[in-house]
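Since the structure comes first, as C-alpha coordinates, the remarks are kept for the end.
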Amino acid sequence: MEDPSEPDRLASADGGSPEEEEDGEREPLLPRIAWAHPRRGAPGSAVRLLDAAGEEGEAGDEELPLPPGDVGVSRSSSAELDRSRPAVSVTIGTSEMNAFLDDPEFADIMLRAEQAIEVGIFPERISQGSSGSYFVKDPKRKIIGVFKPKSEEPYGQLNPKWTKYVHKVCCPCCFGRGCLIPNQGYLSEAGAYLVDNKLHLSIVPKTKVVWLVSETFNYNAIDRAKSRGKKYALEKVPKVGRKFHRIGLPPKIGSFQLFVEGYKEAEYWLRKFEADPLPENIRKQFQSQFERLVILDYIIRNTDRGNDNWLVRYEKQKCEKEIDHKESKWIDDEEFLIKIAAIDNGLAFPFKHPDEWRAYPFHWAWLPQAKVPFSEEIRNLILPYISDMNFVQDLCEDLYELFKTDKGFDKATFESQMSVMRGQILNLTQALRDGKSPFQLVQIPCVIVERSQGGSQGRIVHLSNSFTQTVNCRKPFFSSW
(Lines of atoms letter the chains of each structure in order from A; the text may use other names.)
(Lines give C-alpha, C1' and ligand atoms only; values in the text may rest on other atoms or scores of the structure.)
Protein backbone atom coordinates (compact mmCIF):
# COMPACT_ATOMS: atom_id res chain seq x y z
CA MET A 1 0.00 0.00 0.00
CA GLU A 2 1.30 3.38 -0.85
CA ASP A 3 1.82 5.89 1.91
CA PRO A 4 -0.96 8.47 1.91
CA SER A 5 0.31 11.94 1.24
CA GLU A 6 0.67 14.35 4.12
CA PRO A 7 -2.62 16.02 5.01
CA ASP A 8 -0.76 19.12 6.02
CA ARG A 9 0.19 19.82 2.40
CA LEU A 10 -3.05 20.93 0.84
CA ALA A 11 -3.37 24.30 -0.79
CA SER A 12 -5.65 26.84 0.87
CA ALA A 13 -9.28 26.83 -0.16
CA ASP A 14 -9.32 30.28 -1.64
CA GLY A 15 -6.97 31.60 -4.25
CA GLY A 16 -3.82 33.44 -3.30
CA SER A 17 -0.42 34.53 -4.34
CA PRO A 18 2.04 32.04 -5.85
CA GLU A 19 3.86 32.01 -2.55
CA GLU A 20 0.71 30.76 -0.88
CA GLU A 21 0.27 27.93 -3.36
CA GLU A 22 3.81 26.70 -2.82
CA ASP A 23 3.64 26.45 0.97
CA GLY A 24 4.79 23.09 2.22
CA GLU A 25 2.02 22.33 4.73
CA ARG A 26 -1.60 23.36 4.50
CA GLU A 27 -4.66 22.74 6.59
CA PRO A 28 -6.69 20.07 4.70
CA LEU A 29 -10.38 20.10 5.63
CA LEU A 30 -9.85 23.44 7.36
CA PRO A 31 -9.98 26.00 4.55
CA ARG A 32 -10.72 29.57 5.51
CA ILE A 33 -14.08 29.46 3.77
CA ALA A 34 -15.16 26.62 6.07
CA TRP A 35 -14.58 28.68 9.20
CA ALA A 36 -17.86 30.47 8.59
CA HIS A 37 -19.83 27.27 9.15
CA PRO A 38 -19.80 25.99 12.76
CA ARG A 39 -19.28 22.28 13.15
CA ARG A 40 -22.17 20.27 14.54
CA GLY A 41 -19.83 17.93 16.36
CA ALA A 42 -16.13 17.46 16.94
CA PRO A 43 -14.25 14.76 14.98
CA GLY A 44 -15.22 11.44 16.48
CA SER A 45 -18.73 12.61 17.38
CA ALA A 46 -21.22 11.53 14.77
CA VAL A 47 -24.28 13.76 14.47
CA ARG A 48 -27.29 11.48 14.60
CA LEU A 49 -30.74 12.35 13.27
CA LEU A 50 -32.79 9.55 14.77
CA ASP A 51 -36.08 10.86 13.39
CA ALA A 52 -34.81 10.41 9.86
CA ALA A 53 -33.15 7.10 10.54
CA GLY A 54 -35.80 5.10 8.76
CA GLU A 55 -35.54 7.20 5.62
CA GLU A 56 -31.80 6.92 5.59
CA GLY A 57 -32.04 3.17 5.97
CA GLU A 58 -34.31 2.96 2.96
CA ALA A 59 -32.02 5.15 0.89
CA GLY A 60 -29.29 2.53 1.08
CA ASP A 61 -25.94 4.23 0.59
CA GLU A 62 -23.82 1.91 -1.52
CA GLU A 63 -20.47 2.86 -0.02
CA LEU A 64 -20.81 2.79 3.77
CA PRO A 65 -23.53 2.82 6.41
CA LEU A 66 -22.23 6.23 7.36
CA PRO A 67 -23.21 9.74 6.25
CA PRO A 68 -20.70 11.96 4.53
CA GLY A 69 -21.31 14.76 7.07
CA ASP A 70 -19.27 17.88 6.35
CA VAL A 71 -16.86 18.77 9.06
CA GLY A 72 -16.42 22.46 9.49
CA VAL A 73 -14.52 24.37 12.11
CA SER A 74 -15.92 25.98 15.22
CA ARG A 75 -14.17 28.17 17.74
CA SER A 76 -13.35 26.78 21.13
CA SER A 77 -14.41 29.64 23.39
CA SER A 78 -15.45 33.26 23.50
CA ALA A 79 -12.06 34.06 24.97
CA GLU A 80 -10.43 33.12 21.68
CA LEU A 81 -12.82 35.39 19.79
CA ASP A 82 -11.83 38.29 22.00
CA ARG A 83 -8.12 37.77 21.52
CA SER A 84 -6.82 40.39 19.19
CA ARG A 85 -4.31 39.21 16.62
CA PRO A 86 -2.34 41.18 14.07
CA ALA A 87 -3.30 40.89 10.40
CA VAL A 88 -0.11 38.91 9.73
CA SER A 89 1.51 36.94 12.53
CA VAL A 90 5.05 35.65 12.32
CA THR A 91 3.84 32.44 13.95
CA ILE A 92 0.27 32.08 12.77
CA GLY A 93 -2.15 31.21 15.57
CA THR A 94 -3.57 27.70 15.55
CA SER A 95 -6.47 28.45 17.88
CA GLU A 96 -8.84 28.68 14.90
CA MET A 97 -7.93 25.11 13.97
CA ASN A 98 -8.01 23.77 17.53
CA ALA A 99 -11.74 24.20 18.14
CA PHE A 100 -13.34 22.09 20.87
CA LEU A 101 -16.73 23.58 21.71
CA ASP A 102 -17.85 20.35 23.34
CA ASP A 103 -14.79 20.22 25.62
CA PRO A 104 -13.92 23.66 27.08
CA GLU A 105 -11.44 22.12 29.52
CA PHE A 106 -9.37 20.63 26.71
CA ALA A 107 -9.73 23.86 24.71
CA ASP A 108 -8.24 25.75 27.66
CA ILE A 109 -5.29 23.35 27.78
CA MET A 110 -4.63 23.90 24.09
CA LEU A 111 -4.87 27.66 24.58
CA ARG A 112 -2.21 27.48 27.29
CA ALA A 113 0.01 25.37 25.02
CA GLU A 114 -0.31 27.95 22.22
CA GLN A 115 0.41 30.81 24.61
CA ALA A 116 3.56 29.06 25.83
CA ILE A 117 4.83 28.62 22.27
CA GLU A 118 4.11 32.29 21.51
CA VAL A 119 6.34 33.39 24.41
CA GLY A 120 9.17 31.06 23.41
CA ILE A 121 8.46 28.01 25.61
CA PHE A 122 8.68 25.45 22.84
CA PRO A 123 7.75 21.73 22.94
CA GLU A 124 10.67 19.49 23.88
CA ARG A 125 11.47 16.43 21.79
CA ILE A 126 11.26 13.14 23.68
CA SER A 127 14.44 11.10 23.36
CA GLN A 128 12.72 7.71 23.74
CA GLY A 129 10.81 6.05 20.96
CA SER A 130 11.31 5.71 17.22
CA SER A 131 9.40 8.80 16.10
CA GLY A 132 9.21 12.52 16.68
CA SER A 133 7.12 13.15 19.78
CA TYR A 134 7.21 16.19 22.04
CA PHE A 135 6.47 17.25 25.60
CA VAL A 136 4.23 20.31 25.36
CA LYS A 137 4.41 22.84 28.19
CA ASP A 138 2.24 25.66 29.51
CA PRO A 139 3.43 29.24 30.18
CA LYS A 140 4.65 28.08 33.62
CA ARG A 141 6.89 25.47 31.92
CA LYS A 142 4.84 22.58 33.29
CA ILE A 143 4.40 19.60 30.96
CA ILE A 144 0.74 19.36 30.02
CA GLY A 145 0.69 16.98 27.06
CA VAL A 146 2.46 14.85 24.48
CA PHE A 147 2.20 15.89 20.83
CA LYS A 148 2.92 13.40 18.04
CA PRO A 149 2.95 15.05 14.59
CA LYS A 150 1.71 13.01 11.65
CA SER A 151 4.71 13.92 9.52
CA GLU A 152 7.15 12.65 12.18
CA GLU A 153 5.60 9.25 12.81
CA PRO A 154 7.83 6.13 12.69
CA TYR A 155 7.40 5.79 8.91
CA GLY A 156 6.88 9.48 8.17
CA GLN A 157 9.13 11.44 5.83
CA LEU A 158 10.16 13.90 8.56
CA ASN A 159 10.86 11.39 11.32
CA PRO A 160 13.86 12.97 13.10
CA LYS A 161 15.15 9.64 14.41
CA TRP A 162 17.23 7.25 12.35
CA THR A 163 15.94 3.95 13.75
CA LYS A 164 13.35 3.33 11.06
CA TYR A 165 15.61 4.65 8.30
CA VAL A 166 18.27 2.08 9.22
CA HIS A 167 15.52 -0.54 9.41
CA LYS A 168 14.35 0.37 5.91
CA VAL A 169 17.87 0.23 4.44
CA CYS A 170 19.16 -2.87 6.22
CA CYS A 171 16.00 -4.99 6.27
CA PRO A 172 13.53 -3.69 3.68
CA CYS A 173 11.59 -6.98 3.53
CA CYS A 174 10.47 -6.47 7.15
CA PHE A 175 10.07 -2.70 6.96
CA GLY A 176 6.75 -1.31 8.07
CA ARG A 177 3.63 -3.13 9.19
CA GLY A 178 1.72 -4.45 6.23
CA CYS A 179 -1.54 -4.62 8.16
CA LEU A 180 -1.60 -0.91 9.05
CA ILE A 181 -2.30 2.22 7.04
CA PRO A 182 0.99 4.17 6.92
CA ASN A 183 1.23 7.52 8.69
CA GLN A 184 -2.13 7.43 10.42
CA GLY A 185 -0.85 6.82 13.92
CA TYR A 186 -2.21 10.13 15.13
CA LEU A 187 -5.72 8.97 14.22
CA SER A 188 -5.09 5.65 15.94
CA GLU A 189 -4.09 7.50 19.12
CA ALA A 190 -7.28 9.57 19.07
CA GLY A 191 -9.36 6.55 18.04
CA ALA A 192 -8.10 4.54 21.02
CA TYR A 193 -9.29 7.28 23.37
CA LEU A 194 -12.63 7.35 21.58
CA VAL A 195 -13.10 3.59 22.11
CA ASP A 196 -11.95 3.91 25.72
CA ASN A 197 -14.43 6.72 26.34
CA LYS A 198 -17.36 4.92 24.68
CA LEU A 199 -16.78 1.80 26.79
CA HIS A 200 -16.08 3.77 29.99
CA LEU A 201 -12.76 2.01 30.49
CA SER A 202 -11.01 5.18 31.70
CA ILE A 203 -7.46 4.02 31.07
CA VAL A 204 -6.47 6.17 28.07
CA PRO A 205 -5.55 9.79 28.88
CA LYS A 206 -7.66 12.22 26.88
CA THR A 207 -6.33 12.36 23.31
CA LYS A 208 -7.50 14.52 20.42
CA VAL A 209 -6.31 15.63 16.98
CA VAL A 210 -4.83 19.13 17.06
CA TRP A 211 -2.63 21.53 15.08
CA LEU A 212 0.57 23.01 16.49
CA VAL A 213 3.55 24.90 15.11
CA SER A 214 6.94 25.21 16.79
CA GLU A 215 10.53 25.86 15.80
CA THR A 216 11.54 22.68 17.63
CA PHE A 217 9.49 20.46 15.32
CA ASN A 218 11.32 18.76 12.46
CA TYR A 219 10.79 20.70 9.21
CA ASN A 220 12.57 20.25 5.91
CA ALA A 221 15.02 22.83 4.62
CA ILE A 222 12.52 24.23 2.10
CA ASP A 223 9.91 25.05 4.74
CA ARG A 224 12.49 26.74 6.94
CA ALA A 225 13.88 28.70 3.99
CA LYS A 226 10.38 29.87 3.03
CA SER A 227 9.74 30.94 6.59
CA ARG A 228 12.94 32.99 6.72
CA GLY A 229 12.22 34.51 3.30
CA LYS A 230 8.71 35.59 4.23
CA LYS A 231 9.87 37.09 7.50
CA TYR A 232 12.53 39.03 5.63
CA ALA A 233 9.99 40.22 3.05
CA LEU A 234 7.61 41.34 5.79
CA GLU A 235 10.40 43.25 7.50
CA LYS A 236 11.82 44.90 4.39
CA VAL A 237 8.71 45.25 2.19
CA PRO A 238 5.68 45.16 4.52
CA LYS A 239 3.26 45.89 1.67
CA VAL A 240 4.29 42.66 -0.04
CA GLY A 241 4.74 40.64 3.13
CA ARG A 242 1.21 41.31 4.32
CA LYS A 243 -0.16 39.52 1.24
CA PHE A 244 1.22 36.16 2.34
CA HIS A 245 -1.31 33.66 3.64
CA ARG A 246 1.04 32.64 6.43
CA ILE A 247 4.26 34.00 7.87
CA GLY A 248 6.38 31.44 9.66
CA LEU A 249 6.54 27.67 9.72
CA PRO A 250 3.47 25.63 8.68
CA PRO A 251 1.34 24.06 11.44
CA LYS A 252 1.54 20.31 11.92
CA ILE A 253 -1.40 18.03 12.53
CA GLY A 254 -1.02 15.29 15.10
CA SER A 255 -2.34 13.70 18.27
CA PHE A 256 -2.24 15.54 21.59
CA GLN A 257 -2.48 13.38 24.71
CA LEU A 258 -2.77 14.84 28.18
CA PHE A 259 0.29 14.22 30.34
CA VAL A 260 -0.22 12.00 33.38
CA GLU A 261 1.95 12.41 36.47
CA GLY A 262 3.21 9.87 38.96
CA TYR A 263 3.29 6.92 36.54
CA LYS A 264 6.11 4.51 35.76
CA GLU A 265 6.50 1.85 33.09
CA ALA A 266 4.59 -1.34 33.83
CA GLU A 267 7.80 -3.37 33.59
CA TYR A 268 9.13 -1.60 36.69
CA TRP A 269 6.05 -2.29 38.80
CA LEU A 270 5.58 -5.86 37.57
CA ARG A 271 9.05 -6.74 38.88
CA LYS A 272 8.20 -5.02 42.17
CA PHE A 273 4.96 -6.94 42.52
CA GLU A 274 6.77 -10.25 42.01
CA ALA A 275 9.10 -9.51 44.92
CA ASP A 276 6.50 -7.78 47.09
CA PRO A 277 2.97 -9.05 46.38
CA LEU A 278 0.12 -6.57 46.55
CA PRO A 279 -2.48 -6.54 49.34
CA GLU A 280 -5.67 -8.33 48.33
CA ASN A 281 -7.76 -5.17 47.85
CA ILE A 282 -5.05 -3.55 45.73
CA ARG A 283 -4.54 -6.76 43.77
CA LYS A 284 -8.23 -6.80 42.82
CA GLN A 285 -8.03 -3.18 41.69
CA PHE A 286 -4.96 -3.92 39.59
CA GLN A 287 -6.65 -6.96 38.05
CA SER A 288 -9.66 -4.83 37.11
CA GLN A 289 -7.44 -2.19 35.54
CA PHE A 290 -5.45 -4.87 33.71
CA GLU A 291 -8.62 -6.37 32.24
CA ARG A 292 -9.62 -2.94 30.93
CA LEU A 293 -6.25 -2.71 29.17
CA VAL A 294 -6.83 -6.15 27.65
CA ILE A 295 -10.26 -5.17 26.35
CA LEU A 296 -9.00 -1.94 24.80
CA ASP A 297 -6.00 -3.56 23.10
CA TYR A 298 -8.02 -6.49 21.81
CA ILE A 299 -10.82 -4.39 20.31
CA ILE A 300 -8.49 -1.96 18.51
CA ARG A 301 -6.02 -4.81 17.76
CA ASN A 302 -3.02 -2.93 19.08
CA THR A 303 0.06 -4.25 17.26
CA ASP A 304 2.55 -2.57 19.59
CA ARG A 305 1.72 -3.42 23.18
CA GLY A 306 4.75 -4.38 25.21
CA ASN A 307 5.24 -4.02 28.94
CA ASP A 308 7.18 -0.82 28.39
CA ASN A 309 4.40 1.26 26.82
CA TRP A 310 1.67 1.06 29.40
CA LEU A 311 2.04 2.83 32.70
CA VAL A 312 1.15 2.12 36.32
CA ARG A 313 0.73 4.52 39.22
CA TYR A 314 0.98 3.05 42.70
CA GLU A 315 2.31 4.93 45.71
CA LYS A 316 2.12 3.09 49.00
CA GLN A 317 2.17 6.25 51.10
CA LYS A 318 -1.09 7.33 49.46
CA CYS A 319 -2.94 4.10 50.09
CA GLU A 320 -4.35 5.40 53.36
CA LYS A 321 -4.93 8.92 52.05
CA GLU A 322 -7.20 10.46 49.49
CA ILE A 323 -5.63 10.56 46.05
CA ASP A 324 -5.06 14.07 44.76
CA HIS A 325 -8.24 15.11 42.95
CA LYS A 326 -6.28 16.92 40.25
CA GLU A 327 -4.21 13.86 39.40
CA SER A 328 -7.29 11.63 39.06
CA LYS A 329 -9.41 14.16 37.20
CA TRP A 330 -8.97 12.49 33.81
CA ILE A 331 -10.54 9.26 35.11
CA ASP A 332 -13.93 10.87 35.77
CA ASP A 333 -13.23 11.45 39.47
CA GLU A 334 -13.19 7.72 40.19
CA GLU A 335 -10.44 7.08 42.73
CA PHE A 336 -8.07 4.14 42.52
CA LEU A 337 -5.15 3.25 44.73
CA ILE A 338 -3.50 1.73 41.69
CA LYS A 339 -4.10 2.97 38.17
CA ILE A 340 -3.10 1.95 34.64
CA ALA A 341 -2.59 4.42 31.79
CA ALA A 342 -2.66 2.97 28.27
CA ILE A 343 -0.40 5.18 26.18
CA ASP A 344 1.27 4.65 22.78
CA ASN A 345 -1.79 3.50 20.84
CA GLY A 346 -0.56 4.72 17.46
CA LEU A 347 -0.13 1.29 15.85
CA ALA A 348 -3.68 -0.03 16.05
CA PHE A 349 -6.81 -0.36 13.88
CA PRO A 350 -5.33 -2.66 11.19
CA PHE A 351 -7.27 -3.25 7.98
CA LYS A 352 -6.40 -6.96 8.15
CA HIS A 353 -5.09 -9.34 10.76
CA PRO A 354 -1.28 -9.68 10.79
CA ASP A 355 -0.49 -12.43 8.29
CA GLU A 356 2.97 -11.67 6.90
CA TRP A 357 6.20 -11.81 8.88
CA ARG A 358 5.31 -10.98 12.48
CA ALA A 359 2.24 -11.65 14.63
CA TYR A 360 2.60 -8.53 16.81
CA PRO A 361 1.39 -10.33 19.95
CA PHE A 362 0.02 -8.75 23.10
CA HIS A 363 2.88 -9.05 25.58
CA TRP A 364 0.49 -8.89 28.52
CA ALA A 365 -0.79 -12.34 27.49
CA TRP A 366 2.17 -13.98 29.28
CA LEU A 367 1.61 -12.18 32.59
CA PRO A 368 0.07 -14.04 35.56
CA GLN A 369 -2.88 -11.64 35.50
CA ALA A 370 -3.79 -12.92 32.03
CA LYS A 371 -4.46 -16.42 33.41
CA VAL A 372 -7.29 -15.15 35.63
CA PRO A 373 -10.79 -15.26 34.07
CA PHE A 374 -12.45 -11.93 33.41
CA SER A 375 -14.08 -10.59 36.57
CA GLU A 376 -17.82 -10.21 37.04
CA GLU A 377 -17.30 -6.45 37.32
CA ILE A 378 -15.76 -6.18 33.86
CA ARG A 379 -18.27 -8.57 32.31
CA ASN A 380 -21.16 -6.49 33.65
CA LEU A 381 -19.51 -3.30 32.42
CA ILE A 382 -18.59 -4.37 28.89
CA LEU A 383 -21.09 -7.01 27.76
CA PRO A 384 -24.15 -4.70 27.63
CA TYR A 385 -22.25 -2.48 25.20
CA ILE A 386 -20.50 -4.86 22.83
CA SER A 387 -23.41 -7.32 22.60
CA ASP A 388 -25.61 -4.52 21.24
CA MET A 389 -25.35 -4.25 17.44
CA ASN A 390 -26.53 -0.65 17.52
CA PHE A 391 -23.74 0.28 19.94
CA VAL A 392 -21.14 -1.34 17.68
CA GLN A 393 -22.54 0.53 14.67
CA ASP A 394 -22.55 3.74 16.71
CA LEU A 395 -18.88 3.18 17.53
CA CYS A 396 -18.07 2.64 13.85
CA GLU A 397 -19.82 5.89 12.98
CA ASP A 398 -17.85 7.84 15.56
CA LEU A 399 -14.59 6.40 14.25
CA TYR A 400 -15.69 7.29 10.73
CA GLU A 401 -16.22 10.92 11.75
CA LEU A 402 -12.70 10.95 13.17
CA PHE A 403 -10.83 9.03 10.46
CA LYS A 404 -12.41 10.79 7.50
CA THR A 405 -10.67 14.05 8.45
CA ASP A 406 -7.41 12.65 7.06
CA LYS A 407 -6.56 13.65 3.50
CA GLY A 408 -5.67 10.06 2.57
CA PHE A 409 -8.92 8.61 3.91
CA ASP A 410 -10.31 5.73 1.87
CA LYS A 411 -13.80 4.40 2.59
CA ALA A 412 -13.09 0.86 1.45
CA THR A 413 -10.00 0.61 3.64
CA PHE A 414 -11.89 2.07 6.58
CA GLU A 415 -14.61 -0.54 6.16
CA SER A 416 -11.87 -3.20 6.24
CA GLN A 417 -10.63 -1.72 9.52
CA MET A 418 -14.13 -1.89 10.95
CA SER A 419 -14.51 -5.50 9.74
CA VAL A 420 -11.46 -6.45 11.79
CA MET A 421 -12.74 -4.53 14.81
CA ARG A 422 -16.18 -6.13 14.57
CA GLY A 423 -14.50 -9.55 14.49
CA GLN A 424 -12.50 -8.69 17.60
CA ILE A 425 -15.66 -7.53 19.36
CA LEU A 426 -17.41 -10.78 18.38
CA ASN A 427 -14.61 -12.88 19.88
CA LEU A 428 -14.49 -10.74 23.01
CA THR A 429 -18.25 -11.03 23.50
CA GLN A 430 -18.07 -14.82 23.35
CA ALA A 431 -15.05 -14.95 25.69
CA LEU A 432 -16.78 -12.80 28.31
CA ARG A 433 -19.95 -14.89 28.14
CA ASP A 434 -17.97 -18.11 28.50
CA GLY A 435 -15.94 -16.80 31.44
CA LYS A 436 -12.61 -17.14 29.65
CA SER A 437 -9.33 -15.47 30.65
CA PRO A 438 -7.33 -12.93 28.61
CA PHE A 439 -4.85 -15.69 27.72
CA GLN A 440 -7.67 -17.86 26.38
CA LEU A 441 -9.09 -14.85 24.53
CA VAL A 442 -5.99 -14.35 22.39
CA GLN A 443 -6.01 -18.04 21.44
CA ILE A 444 -9.44 -17.77 19.79
CA PRO A 445 -9.07 -17.85 15.98
CA CYS A 446 -9.18 -14.37 14.46
CA VAL A 447 -12.25 -13.48 12.44
CA ILE A 448 -13.46 -10.59 10.35
CA VAL A 449 -17.10 -9.54 10.19
CA GLU A 450 -17.90 -7.84 6.90
CA ARG A 451 -21.14 -6.20 5.90
CA SER A 452 -22.61 -8.15 3.00
CA GLN A 453 -23.68 -6.33 -0.13
CA GLY A 454 -27.32 -7.12 0.58
CA GLY A 455 -27.16 -5.72 4.11
CA SER A 456 -29.02 -2.54 5.01
CA GLN A 457 -26.93 0.59 4.82
CA GLY A 458 -29.13 2.63 7.17
CA ARG A 459 -27.91 4.45 10.22
CA ILE A 460 -29.81 2.20 12.61
CA VAL A 461 -28.79 -1.47 12.64
CA HIS A 462 -31.74 -3.86 12.41
CA LEU A 463 -31.75 -7.61 12.84
CA SER A 464 -32.31 -7.87 9.09
CA ASN A 465 -28.85 -6.46 8.49
CA SER A 466 -26.63 -9.28 7.29
CA PHE A 467 -22.93 -9.71 8.04
CA THR A 468 -20.48 -12.26 6.75
CA GLN A 469 -18.15 -13.86 9.27
CA THR A 470 -14.83 -15.17 7.97
CA VAL A 471 -12.14 -16.97 9.94
CA ASN A 472 -8.63 -15.71 9.25
CA CYS A 473 -6.72 -18.89 8.35
CA ARG A 474 -3.44 -17.37 7.21
CA LYS A 475 -0.92 -16.97 10.01
CA PRO A 476 2.29 -14.91 10.09
CA PHE A 477 5.65 -16.56 9.45
CA PHE A 478 6.67 -15.92 13.07
CA SER A 479 3.60 -16.79 15.14
CA SER A 480 3.41 -16.62 18.93
CA TRP A 481 0.27 -18.69 19.42
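Placed from the backbone N, Cα and C atoms, the Cβ positions cover glycine too.
Here the original residues are kept at every noted site.
A sphere of 10 angstroms centred on the C-beta of S133 (ATP binding site) encloses 24 other C-beta atoms. Per Swiss-Prot, the feature ATP binding site maps to S133, K148, Q257, L258, F259, V260, R271, K272, D344.
Taken from Swiss-Prot, the feature domain 'PI3K/PI4K catalytic' applies to 120-451, supported by sequence analysis.
Listed in Swiss-Prot is the mutagenesis experiment D304 to A, annotated as follows: Increased localization to plasma membrane. Every protein chain considered, the tally of other Cβ atoms within 10 Å of the Cβ of D304 (mutagenesis position) stands at 19. In this structure, D304 (mutagenesis position) belongs to neither helix nor strand by DSSP; it is coil.
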Measuring Cα to Cα, tell me the gap between D304 (mutagenesis position) and D344 (ATP binding site) in whole angstrom.
8
For the domain 'PI3K/PI4K catalytic' (120-451), what is the mean per-residue pLDDT, to the nearest integer?
88
Neighbour count, 10 Å Cβ-Cβ cut-off, for R271 (ATP binding site): what number do you get?
11
If H, G and I count as helix, E and B as strand, and all else as coil, what does DSSP give for S133 (ATP binding site)?
coil
Going by a 10 angstroms cut-off between Cβ atoms, which of the binding-site residues Q257, F259, D344 has the sparsest surroundings?
F259
